[in-house]
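Feature list (source: Swiss-Prot):
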MUTAGEN   Asp350 to Ala  Abolishes the pretransfer editing activity and reduces the aminoacylation activity 20-fold and the posttransfer editing activity 5-fold
MUTAGEN   His369 to Ala  Reduces both the aminoacylation and the pretransfer editing activities 2.5-fold, and the posttransfer editing activity 5-fold. Loss of specificity in deacylation
MUTAGEN   Asp378 to Ala  Little change in both the aminoacylation and the editing activities
MUTAGEN   Asp394 to Ala  Reduces the posttransfer editing activity approximately 2-fold, with little change in both the aminoacylation and the pretransfer editing activities
MUTAGEN   Cys443 to Gly  150-fold decrease in posttransfer editing activity against alanine, without change neither in pretransfer editing nor in aminoacylation
Amino acid sequence: MRTSQYLLSTLKETPADAEVISHQLMLRAGMIRKLASGLYTWLPTGVRVLKKVENIVREEMNNAGAIEVSMPVVQPADLWQESGRWEQYGPELLRFVDRGERPFVLGPTHEEVITDLIRNELSSYKQLPLNFYQIQTKFRDEVRPRFGVMRSREFLMKDAYSFHTSQESLQETYDAMYAAYSKIFSRMGLDFRAVQADTGSIGGSASHEFQVLAQSGEDDVVFSDTSDYAANIELAEAIAPKEPRAAATQEMTLVDTPNAKTIAELVEQFNLPIEKTVKTLLVKAVEGSSFPQVALLVRGDHELNEVKAEKLPQVASPLTFATEEEIRAVVKAGPGSLGPVNMPIPVVIDRTVAAMSDFAAGANIDGKHYFGINWDRDVATPEVADIRNVVAGDPSPDGQGRLLIKRGIEVGHIFQLGTKYSEALKASVQGEDGRNQILTMGCYGIGVTRVVAAAIEQNYDERGIVWPDAIAPFQVAILPMNMHKSFRVQELAEKLYSELRAQGIEVLLDDRKERPGVMFADMELIGIPHTIVLGDRNLDNDDIEYKYRRNGEKQLIKTGDIVEYLVKQIKG
């Protein structure tokens, strides 16, 4: 490709509305342009990267035995009504009617469509297992699209769905998809972790997320410094302290704390160690309970894990925190003065709280706290559960090492769905025993457009993008200095361009009448891994300057050796 016949569209300045580095660099490198909130046009450089990602995904899915299909983005509402998700899905589901007043949706996912297809196409267990995938546009009407293509409304996704007659068969395909995803992200040159995850609204019995590690990530990824243990922070177990609870050394005293409405204020004003404080959060109880709320207690420096809390049988789902008005109606005190002593509703305490002694907590009286509280002396030990987020340094749940926490960007997610959708849509086949058998399902997603942004978040410097070789828009840039004035530079540039292309290498020849500084800046901005610079001075010695984008190292290579050298660097 020649720049004179290409839309490069680079920008010198960073657009003001671009928050994260991937959004900034995708705009500056001429990869995308915003059409409307959460909607982007992909320009030629962006499409080239997108196709590289797609091709790797497609190759590994095919290698894993998955079969490619293509399903419509527009889906009839009756399928969503049949599955129950018409009511369950929020405003992210874009609903509309056609000219015949028939309701439809723009698909955010395709479980209903694929299950409808399978219930009409398959009849016998002998046809299974099967795993279907597509690379297709999705639409989710995000309330606040942000971070460019990282959280856009329209995006490209690889979604796969497998069908089975047994859990054992599902597990085999699940393991194959886990391995395929690991190959996909490894081939792309990404630093990632596969982590245990909560199944969330999708449901099912098992789930793993594939997280690209990056400072800008929205998720906390937890992993052991010693073993292979890794989990999303929502799922990571906080192990109970091994040390027995220390004996009481203080009497419980009621203390006036009129200006301490938060743990931070309590600690500062009374010079308390934060590890000796407990915070109490009230959430709504499950419908039909004899009590309106449940009190959840975690140590002052810990955070409540809302996913774990929501799984408590006495807690309503979705998890809903009580308002101040609701709290006062039950406890007769505000949210800054709550604690376990004389709490009139059920209490659940975190494992760490159960091991505490001589601690401070609200007295359930406005402006007052109890200091020196001890379990079983001042208040009975209530139900104990793991309800907090882990913190760095906690013991790993597998008993090996300590936990580290890094930020991650979710680029893939695999689920064992079970029979949730097949039961709702009555998808079954004749089993081996001749009886009707509901199908067991798995689903497996990769955010293709998100992968592009995540790769940039992990691979950039002050000059621009530093693409991993496998997904770079071009492999080699040829920069001929003053080619329009120097015949030998022009002749060599054309010769190398032809020879490299004949070797199957993707080349961008910068044949613009531009200053060298502009040419260098553009090639570094768009992140082409290998650059060769042709100039009369070096050619006097039969040399060509080669530069590797990732480390910035330069070297002189003889003109007769440069093609072989580049082929070796790129193809190994």
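In case you wondered, yes, glycine gets a Cβ from its N, Cα and C as well.
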Task: List of residues, in chain order, with Cβ under 8 A from that of Asp378 (mutagenesis position) and at least 6 apart - done: Met252, Val341, Tyr370
Task: Asp350 (mutagenesis position) and Asp394 (mutagenesis position), distance between Cα atoms, whole Å - done: 14
Open item on the list: Can you tell me whether DSSP puts Asp394 (mutagenesis position) in helix, strand or coil?
Closed with: coil
Task: mutagenesis positions compared (Asp350, Asp394) - the one with the fewest other Cβ atoms within 10 Å - done: Asp394
Task: Cys443 (mutagenesis position) CB neighbourhood, other CB atoms within 10 A - done: 22
TODO: To the nearest whole angstrom, state the Cα distance for the pair Cys443 (mutagenesis position) and Asp350 (mutagenesis position).
DONE: 33
Open item on the list: Can you tell me the CA-to-CA distance separating Asp350 (mutagenesis position) and His369 (mutagenesis position), as a whole number of Å?
Closed with: 20
Task: Where His369 (mutagenesis position) sits in the secondary structure, as DSSP reduces it to three classes - done: strand
